[in-house]
Structures are given as structure tokens and as C-alpha cells.
Amino acid sequence: MPPRRAQAPGAPLLPVLALLPLLLGAGPQSGCLASPVSAAPLPAPGPCASQPCRNGGVCTPRSVTDQEHPAADAEPRYSCTCPAGVSGTYCQFVADPCASNPCHHGNCSSSSSSSSDSYLCICNDGYEGLNCEQPLPSIPTSGWTESTAPRQLQPVPATQEPDIILPRSQATVTLPTWQPKTGQKVVEMKWDQVEVVPDVACGNASSNNSAGGRLVSFEVPQNTSVKIRQDANSLLILLWKVTATGFQQCSLIDGRSVTPLQAPGGLVLLEEMLALGPNHFIGFVNDSVAKSIVALRLTLVVKASNCVPGDSHSNDLECSGKGKCATKPSEATFSCTCQDQYIGTFCEEFDACQRKPCQNEASCIDANEKQDGSNFTCLCLPGYTGELCQSKIDYCVLDPCRNGATCVSSLSGFTCQCLEGYFGSACEEKVDPCMSSPCQNNGTCYVDGVHFTCSCSPGFTGPTCAQLVDFCALSPCAHGMCRSVGTSYKCLCDPGYHGLYCEEEYNECLSAPCLNAATCRDLINGYECVCLAEYKGTHCELYKDPCANISCLNGGTCDSEGLNGTCICAPGFTGEECDIDINECDSNPCHHAGTCLDQPNGYTCHCPHGWVGANCEIHLQWKSGHMAESLTNMPRHSLYIIIGALCVAFILMLIILIVGICRISRIEYQGSSRPAYEEFYNCRSIDSEFSNAIASIRHARFGKKSRPAMYDVTPIAYEDYSPDDKPLVTLIKTKDL
């Protein structure tokens, strides 16, 4: 007979078996069903009785020697031998999910899900369940009603998706009942409050997708069955276990139907149906698969449990019955949250010290008596006593102090305050003031009642002769510092003094250190030379140069006649250091409204129009009216002769003047008229203010400079003006040429 898939609802019996009663509520609450009470005590099961090895692993109890090993309390009392492809302490890690042959009556096929332990069992006829471990029950022969829904949806596409065939519903059909096993752990999940996600668009019925539904996530410990509790309004549902992708997409592709067990008030998903990690389920109310209405989307997250010891029996309580086995979404395992006053990994120890019964900062030590013990011991700090260290010890109650001493009790004991003349921890001994030899440095001790007196040796003083006599207290050194030396002293004299008491002063002038008839004046630890006026230096050894400290500026020289130096200034400067420039313009040397420009050792006059000379004293006269009258009365032919003669004479004079000047004269220039001098010196026509230029002309004789030309030049005659209103030279005569 050919095999079939465990989740395919194609067989007419599967919809009946898949109808599940479910209460649609939320908020998981956990609880445990009580184990059946045996009539007689059962023998303690072995470490492998609970079948701890998964995925076909073989459990082997450890030997007694291994169990007595110091680390045995932290390790299981058994070992698992895992088949090929499976690893882990409990054979919980499956590299190939089909390597352990999880399908009892069918073939295993690895799922395309991203989870490494996902597989799909294709069951043989007559079996179903997650691992094809459940035989199909017999089919009832009566009580069936015809469904009003269509017989089948659209044709199944070639994607190997399971067919969704509407079942015939039978109200009286019941699921297999649940019979609790001894020691079986069950968590009850109620559906009073759930997160409703209405109308989630996941697809349509033709692609075997569904939409909407209640979205619930619940966490359970490993090896624990889940009881889904229902209320009066719940309906039987069809439950499918799907992959993570199918769960997100509300798709039944790669899913399989599961058959929970009917229990009083709900449905039970056995622990064999749940693998470590998330387990995703999609449930439908009655025949809602045909209508694509999801009634429930459930995620059961199975986590490893650390709530019972590894060597515990199947009927051992989680967290020793003194705590709650709980987890958080951020945690990977279930662990114990102990009740008040219980501690330990499994809440196995009653902590009698948790409430801090010991007083006065005493240390509490809990007696290791497991859960039934409530004994503890208080270790009191010094000074306290009592079962809870609540009382302070009075060490003076027995009056330990003698001879009238006062007893003072403290946390560390008692102290006796002795009367004068007694000593000891209890003031039991009489004081001998000289017994301890209080007098030092060979001093003699004398008893004086309860006191003593010391007679000191020479050189020592003080109540116990411990101090040297301070010989320097009377300041015996006149000009020095006193230093105690043993039983005497020594004077360290200041510079310039000597003697036993530093009372004598040295006279440094006895060596005649001053030169050149200087006077020596004795000082303390030194001398001073008073020099004559012309000498200086520490010993008056240097002759004074009066010009050494005088600085004459602007070319001035120092005259060192006598004891004083005097600056002889260059022309144009004055002052003690020749630092004052004489302003020659103060005397107004420029005539006829000429402008004076002060210069070092001189001045320059800028003359107005019609005046020339060093001081603008030469007047240039132009007689145009007289010449015009003479020319008018003169005959025309004579006029032409005169004009021609004058032109020839002018040209000859000009040639002679230029040649003479170019041969023998060098013209220097200064101030703002330098361009005019340069043109005249280079034998070019004059094109500048000649009146200002002529005032500064100098001449040279045979290449040597002479005095200013204004002292040698004769008056100048002008005959005509140029078009730009500047005169033309006709004759310049000089002396001594």
C-alpha cells in the first residue's frame, strides 16, 4: 500500500480526527496536574528511567565510582550514546534531522525550513501524528451529517500543496482521550485574553493560504505537555503544525495536521509533538479551512529547563516545590524563581539567614538542612553576646580593677583607670618612680613620694637630664653665630671679625689697596676707595676720559680739554650733543615773497615769477613797449638788417655759450630743480623753471668744485620768451674762466 503524508487531509477520516475543541482566549498561566497516588511506594527509578536521551540516543547509567566523583553533583548520573548525525549531552542536536529515524511508521523527509531540526514524516496507511506514532482509530459507522460547503476547492496546482477537502462534520465524534502518566509534566494554557489580529490578508483558499485569526505566543519548558483550556463558547478546530515561513504567511504548505488528545476542559499537545525552539501551529474553527478563516495562530516556544536536577526522578517537583519554573523572552532556558527564604539552583535550601535575624552586625551562618531545616548560628562581634547577639557584654560586672581604680567597659574588654601611684592592667602594682631609671646621661634619681627628681651631670639639664645645657642662650658671640659643641660652644664669626667671641674687627685699609692718592675708608668686611676727580675704579686705578660718556651726533666731535668734554658741532647743528638742526629759514633770507626750504647746513629759496638768485634778489626785466616803439619808427629794410644781425649774433652767442659750458663746467643739482640742471648740463634746451634752477647752479674749474655760482655769475640778459611763456637764455658770463 503506498505511503501518504501525515498532514494531508485527503483521507476522509482525517478531518474527523483533526477536529479540536479550543477556547479562543489569551494570557498563559502554568500549572501542574497532580500525579496519581500509588497504593504502595514504588522503588526509586534508575537514572535512565525518564529516558533522558533524545533522538534515538542510548542511555547508560554511570558507575558508582563515577557518581562519587567530586564533580558528579554537577553532571548527569547517566551518559547518552548518540546515533550518527546527532550530538549533545542529551543527543538534542541533530545535524540531519532524519538521521535518528524519528518517523516510527513512515519515511522521513528533511524540510526546506531554515531550522536545522525540521523534518516531515510521510506516514504509512493506518498511522498519523508528528512521528507517525499514532494509529488511526476506528471510524464510527453512524452519526455523520452532510456538509453544505462545496466538496472540494479549485484543482490543486503542481506545487505539491496539500489538498483542502471539506470534511463531513460529526458533532458526536470525540478525539482520543488523554491519560496522564506518572511524573508527566503538563502546563495549562488559558485563552481568556489574546491579541486579536483581524483580517490579516495572507492569500486565498486556492493557494491553501488563510487570513486573520488570533495571534498567541507561549513558552514552555522542555519535556512538558501543553493543555489548551477551553470555555463554553469554544468550538472544535482543525490544527496544523507549519514552518516559520508558513506561519508568517498563514500558509499550510509544508505543514502537517496534528492530533491532540481530549482532556477534561481542553486539549493536550503531548511533549513528543514539541521540539526545542519555536513550534508554529495554525488552527481552524470547524470547516473554516474552506472559508480561509484562521481561528488561531499559535507559537509554542520550547526551552531547556534547569528547574530539576539532572539525576531527578520523574515524580520530583520542579524547583523542589518551593519556587516557580519561569523564563523571560530574553532568556534561553527556564530556571527557578524561589519563594521567600529559599535559595539554591532548585530552591532546595531553606535560607534561615535571609531575614537577617542576627543583631549588631553579627554574621549569620545557615545550617545546611535542606528545606526542612530552619536553624542558624550567629557569630557575634566582640562585645556582644546572646543567641541573636542582642546583648552587650559588661566586662566590669566582676569588678576586675584594684586599689580603688575605675573600671570602664568597652566592646573590646575593660580598662582600669588607676589612681596615682599604681599601675598594671588591674592597677595591682605600686609605682616606684625611679624603677624605670628616668634620669638620663648619668643623672641621679631621688624618690619624692610618687614622683622623682633628677640630679643632672655637668652639661645636661631638664626634668630627666635629657637636654644639653644651652650655652648659646646668653649670646656670647659679639659678631658671629654660637654653635654648641658637646658641653661647650664655639663662635662662628661674621666676615670682617675675629677673636674668641668675634669681638675684634679686621681693618682692610692696612694693606693700602687704593691707588693714585685715593683715600681708603674701612668698612665691615670690606673697604671703599674715595678717588680723585680724574680717576675711577674700585681701587681708583682708571683715568677718566671726559669724552668716553659723551656722544656727539650729526658729525660733531668731542673736545676733551680739561675734566669736561664738549661737542663741537658741524655747520647747521647745535646743542650739547649736536642733536638740534639749525633752521636757516628763521632769518627769512628769501626776498620778494620767496619760499624758504630748510636743509642740513643751508636752505633753498623758491622764488616767485620774475625773480631769481640764491635769495630771490635778482629781478628779470622785460621792456616790450620800448622795443616796439623803436621798431615802428625804423625803416623796413633797416629793420630786416637789424633783425638778421641780431639773429646771427644770438646764434653765435648761443653756440659759444653751449660749447664753453660743455667743456669746462660741471653743474650740480639739488632739491626739486634737478631735472632742469640735468637738461642744461647735457646741452639741451631748457624746459623747466629756469628762475629756480639758476639759483642753484654751481660751476667747476678744471674739474674741481668751487663756491656757489651766485657769487661768480654776472647778471643775465633775456631777449625773448618761448611759446610756453618761459625765457630763452642769450648770454651767461662767469668770472675767472
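Even glycines carry a Cβ here, placed using N, Cα and C.
Original residues throughout; no substitutions modelled.
Positions annotated as domain 'EGF-like 1' by Swiss-Prot, on the basis of sequence analysis: 44-92.
The average pLDDT the prediction assigns to the domain 'EGF-like 4' (349-390) is 82. For 349-390, the entry in Swiss-Prot reads domain 'EGF-like 4'.
Within its own chain, the domain 'EGF-like 6' (430-466) has Cβ neighbours under 8 Å at 420-423, 486-487, counting only residues six or more beyond its boundaries. Swiss-Prot lists 430-466 with the feature domain 'EGF-like 6'.
Positions annotated as domain 'EGF-like 9' by Swiss-Prot: 543-579.
Where Swiss-Prot documents TYR677 to Ala as a mutagenesis experiment, the accompanying text is: Fails to be restricted to the somatodendritic compartment.
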Number of helical, extended and coil residues in the domain 'EGF-like 6' (430-466), per DSSP: 0 helix, 13 strand, 24 coil
